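Step one of this worksheet: look at the structure below.
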Amino acid sequence: MPPQQGDPAFPDRCEAPPVPPRRERGGRGGRGPGEPGGRGRAGGAEGRGVKCVLVGDGAVGKTSLVVSYTTNGYPTEYIPTAFDNFSAVVSVDGRPVRLQLCDTAGQDEFDKLRPLCYTNTDIFLLCFSVVSPSSFQNVSEKWVPEIRCHCPKAPIILVGTQSDLREDVKVLIELDKCKEKPVPEEAAKLCAEEIKAASYIECSALTQKNLKEVFDAAIVAGIQYSDTQQQPKKSKSRTPDKMKNLSKSWWKKYCCFV
């Protein structure tokens, strides 16, 4: 297989948040409704919360997506992710929404630990690399069954990562050596329909093409799902029709273990 862009761990010092990150209040399981990691979904004065979990094979670029989206930077060194959480406040129709991004490990050795991060997930970003046919194959063979086992109703957005490598000559040569080709966009769209994903989006963490669209779609789908969970017998709340820029007030990172 060709060399893959990876999921480097979020650097502790090199990528400083705009404002020093706040400490999470409370111990494990002690966060209240609306707090990242909290069990409640309701908002309150600080705004509502959306929990977004990124899953997919190792080295498909999950962490790169998060780092690029949250810092406008791109990590160059590949360090396999264990479990990391990132939290931010974003503005949706003028109202604050606390977005929790849970970056999970795709390696098989974490299969038993990974589902611990799935509790109260509002939206899954199921990632595969468009230049890794094996990671695409695992979408339906491994990841969808795992998600549906633990979160039968949570929405999924299928994300094709590393789209900037589709035309990369070195990558194409390496794929050809294995008698493989990049995953056709049409095949990915068909897969999204088959797994009943909310949508399919191709993006690049390096160039940031369609990167914001991925997380905007995740926030909208997460809010819709959260509303149905809170008010199953009432009509759905109005879907935000305009996604506003990410609030630059503060970012924070904390451990995902529960």
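Placement of Cβ uses the backbone N, Cα and C atoms for every residue, glycine included.
Taking Cβ-Cβ distances under 8 Å and a sequence gap of 6 or more within the same chain, the neighbours of GLY56 (GTP binding site) are LYS62, GLY106, LEU126, CYS127, PHE128, SER135, ASN138, VAL139, TRP143, VAL159, THR161. As annotated by Swiss-Prot, GTP binding site applies to 56-63, 103-107, 161-164.
Taken residue by residue with DSSP, THR63 (mutagenesis position) is part of a helix. Per Swiss-Prot, mutagenesis THR63 to Asn is noted as: Loss of GTP-binding and localization to focal adhesions. No effect on ARHGAP30-binding.
For the mutagenesis of PRO80 to Gly, Swiss-Prot gives this note: No effect on ARHGAP30-binding. The structure shown keeps the original residue.
Mutagenesis annotation in Swiss-Prot: THR81 to Ser, described as Loss of binding to PAK3; when associated with A-83 and C-86; the structure shown retains the original residue.
Counted within 10 Å of its Cβ, the other Cβ atoms near PHE83 (mutagenesis position) come to 17, all protein chains included. The annotation that Swiss-Prot gives for the mutagenesis experiment PHE83 to Ala reads: Loss of binding to PAK3; when associated with S-81 and C-86.
Among the mutagenesis experiments that Swiss-Prot reports, PHE83 to Gly is described with the note: Loss of ARHGAP30-binding.
In Swiss-Prot, the entry for mutagenesis PHE86 to Cys states: Loss of PAK3-binding; when associated with S-81 and A-83. No effect on ARHGAP30-binding. The structure shown retains the original residue. There are 25 other CB atoms within 10 A of the CB of PHE86 (mutagenesis position), with all protein chains counted.
A mutagenesis experiment is reported in Swiss-Prot for this position, GLN107 to Leu, and the note states: Constitutively active. Results in increased rates of stress fiber dissolution and cell migration. No effect on ARHGAP30-binding. The Cβ neighbour count for GLN107 (mutagenesis position), using a 10 Å radius over every protein chain in view, is 14.
Swiss-Prot documents LYS177 to Arg as a published mutagenesis change and attaches the note Decreased ubiquitination. Following the DSSP three-state reduction, the secondary structure of LYS177 (mutagenesis position) is helix. Spatially close to LYS177 (mutagenesis position) yet at least six residues away along the chain is no residue at all, judged by Cβ distances under 8 angstroms.
Quoted from Swiss-Prot, the note attached to the mutagenesis of LYS248 to Arg states: Decreased ubiquitination.
Looking at Swiss-Prot, the entry for mutagenesis of CYS255 to Ser says: No effect on subcellular location.
Quoted from Swiss-Prot for the published mutagenesis CYS256 to Ser: Loss of subcellular location to plasma and intracellular membranes.
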From the Cα of THR104 (GTP binding site) across to the Cα of THR63 (mutagenesis position), what is the distance in angstrom?
9
Report the nearest neighbour of PHE86 (mutagenesis position) in space among the binding-site residues ALA59, THR104, SER163, comparing Cα positions.
THR104
Quick check: of the recorded positions listed here (ALA59, PHE83, SER163), which one has the Cα closest to that of GLN107 (mutagenesis position)?
ALA59
To the nearest whole angstrom, state the Cα distance for the pair SER163 (GTP binding site) and PHE83 (mutagenesis position).
24
Kindly assign PHE86 (mutagenesis position) to one of the three DSSP-derived states: helix, strand or coil.
strand
Reading the DSSP string in three states, the entry for SER163 (GTP binding site) is helix
